[in-house]
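Asker: One structure follows; several queries about it will come next.
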Amino acid sequence: MALPAGPAEAACALCQRAPREPVRADCGHRFCRACVVRFWAEEDGPFPCPECADDCWQRAVEPGRPPLSRRLLALEEAAAAPARDGPASEAALQLLCRADAGPLCAACRMAAGPEPPEWEPRWRKALRGKENKGSVEIMRKDLNDARDLHGQAESAAAVWKGHVMDRRKKALTDYKKLRAFFVEEEEHFLQEAEKEEGLPEDELADPTERFRSLLQAVSELEKKHRNLGLSMLLQ
């Protein structure tokens, strides 16, 4: 179905001059072949229309002759049929109704007022799908990293818990040894005191010497206790 040529179709939508080696999109916009090549020089695809971002466009076989792909023919036939929600457009349809799976043209969308939430351009839907896929990949990577960190934290906590339990057992053992030593020394000191009390009075003639010897014995006992405690703490 050929469309009449007019002033708007005779100019390239990018350079606004007469198109050289014309390329016509399914949506009706015309471009120079060189302009389109420069426009998409750094893109890998998809390649929507540079003017309206329609995601389906074809190149003309001959200058001035519109492309007649199967998809374009189907859309033009749908546009020529009576529309349910508004007048049909003469250009290729740009939108698809996701709720009813039926095509809707740009003219019908403009006549309907604000864009309803169930209508969405195909190129925008594809772009959103890529963004969602990238977000999911990032979230999956973050989740895996968090699991690895959690596992490392649990392992470190288990190791430190083992160290604390070992130190606690060692401290209890040292405390029991020190307490038993003090009890033994106390009994030994009491026995020595009882022996001293049972000596005859003539052997206690010099109380100063006896008191000095007792002080020396007490000092040696305290020194022995202090050295033993330090040695246990340093183990």
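Positions of Cβ are set from backbone N, Cα and C atoms, glycine also.
No substitution from the list is modelled in this structure, which keeps its original residues.
Copying in the features that Swiss-Prot gives for the protein in this structure:
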- MET1 to Ala: Loss of protein expression (MUTAGEN)
- CYS15 to Ala: Increased RNF187 stability and reduced polyubiquitination; when associated with A-12 (MUTAGEN)
- LYS195 to Arg: No detectable effect on ubiquitination. Marked decrease in ubiquitination, but no effect on subcellular location; when associated with R-223 and R-224 (MUTAGEN)
- LYS224 to Arg: No detectable effect on ubiquitination. Marked decrease in ubiquitination, but no effect on subcellular location; when associated with R-195 and R-223 (MUTAGEN)
Asker: Which one of these mutagenesis positions, CYS15, LYS195, has the sparsest Cβ neighbourhood, judged by other Cβ atoms within 10 angstroms?
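Answerer: It is LYS195 that, of the mutagenesis positions CYS15, LYS195, has the fewest other Cβ atoms within 10 Å.
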Asker: What three-state secondary structure does DSSP assign to CYS15 (mutagenesis position)?
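Answerer: Once the DSSP labels are grouped into three classes, CYS15 (mutagenesis position) ends up as coil.
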Asker: Rounded to an integer, what is the Cα-Cα distance in Å between CYS15 (mutagenesis position) and LYS195 (mutagenesis position)?
Answerer: 123
